[in-house]
Amino acid sequence: MESNGGGGEVRRVNLVYFLSRSGHVDHPHLLRVHHLSRNGVFLRDVKKWLADARGDAMPDAFSWSCKRRYKNGYVWQDLLDDDLITPISDNEYVLKGSEILLSSPKEDYPNVEKKAWVTRNGGIDAEEKLQKLKLTSEKIQKESPVFCSQRSTATTSTVTEESTTNEEGFVLKKQDPKTVSGQRDGSTENGSGNDVESGRPSVSSTTSSSSYIKNKSYSSVRASHVLRNLMKCGGLDTNDAVLVPLNKSRSGAFGPAWEDERRYQYHQQHNARKSFEGAWSGIKMKETIEFCKPKVAPSKPSMAPLCSQCGKLFKPEKMHSHMKLCRGMKNSSANNDLMTSNNTVKPRQQRCRNIPGNPLGHQRVLTTTLKE
């Protein structure tokens, strides 16, 4: 302990505190400070020390309580800023900080109701969206037959026009022979101009008589076409005059020639492919045969001697047999025989001379050996 000039005591305080977050208690922390106070330690002092050590926002994020004796055990006493903390021992304090929830259960209840209301509205919105989708689909279905009917009416109008032209031609062909004869008489009498004028009333009379038939045929044809277009939705109508079959190009003048050329090219390509495959297979077969052959080690250069007579190689252990069979040896032996025969001593007669002291007086022949 140390004394101060003011009479207070400076004590070293050991502060042990626990932090509890969402029901989980952390490992205890130890904080040692020097405290000068006559009245003890308050919670505001502890918060000041924790703010200096852990940050300004840390102490206010927890609710604090101290550990103290109670009867035969210990309890946690909740504290406020002005409460005095009772030590567990002489200069040791044990505190626990519980994390403060941001929202209380009372505040959560309206949020839950709001979420329920939102989910209900969301469900209502989903139902409204489904209804809107149904309405749009119905509108599309209603509009699409109108489009098809418009298209079908256009097609039926073209069909009816064609039918009218065909029927008019047919009616003109089926005129009465009397009217035709009258027209011919008029043409002979009045010329070409009067012929046209005489023909007009006949055409008008025939058309007026067949108007009922035309209307009836128009109505039947139109009804049949409308029904068919409604069944097809007007999207599958095609103009057969525009369609050109693909076989016409082949049936033309150049069709057979083109087919023959194509077949010839195909056969050429096929034969070339076959020849290439055959050559390639032959090369592969040769390579495989050469690969499968046993590889002979390169022979070492023989050290056998050469015969000086015939120039052939012979083994040293077979020298005698080679000498017997060698032609050069035989030839050399024959030459040696000739040489020996030529080098033999031949008696050579010389001129006789009289040897003095020979009473017989006959001549003595001196023989000398000469070597060639």
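Glycine too: its Cβ is placed from the backbone N, Cα and C atoms.
Don't expect the noted substitutions in this model, because it carries the original residues.
Note that the structure is a prediction, hence the values are computed from the model and not measured.
What Swiss-Prot notes for the published mutagenesis of H29 to D is this: Impaired polymerization leading to an altered polar localization and abnormal cell division planes in the root; when associated with A-78 or R-78. Under the three-state DSSP scheme, H29 (mutagenesis position) falls in the strand class. The Cβ of H29 (mutagenesis position) has V16, Y17, F18, L19 as same-chain neighbours under 8 Å, each 6 or more residues away in sequence.
Under DSSP, D78 (mutagenesis position) is assigned to a strand (E or B) in the three-state scheme. Long-range Cβ neighbours of D78 (mutagenesis position) (same chain, at least 6 residues apart, Cβ-Cβ under 8 Å): S63, W64, S65. What Swiss-Prot notes for the published mutagenesis of D78 to A or R is this: Impaired polymerization leading to an altered polar localization and abnormal cell division planes in the root; when associated with D-29.
For C233 to A, Swiss-Prot lists a mutagenesis experiment annotated as follows: Altered association to cell membranes. Delocalization from cell membranes and impaired ability to alter cell division planes; when associated with A-234.
Listed in Swiss-Prot as a mutagenesis experiment, G234 to A is described as follows: Delocalization from cell membranes and impaired ability to alter cell division planes; when associated with A-233.
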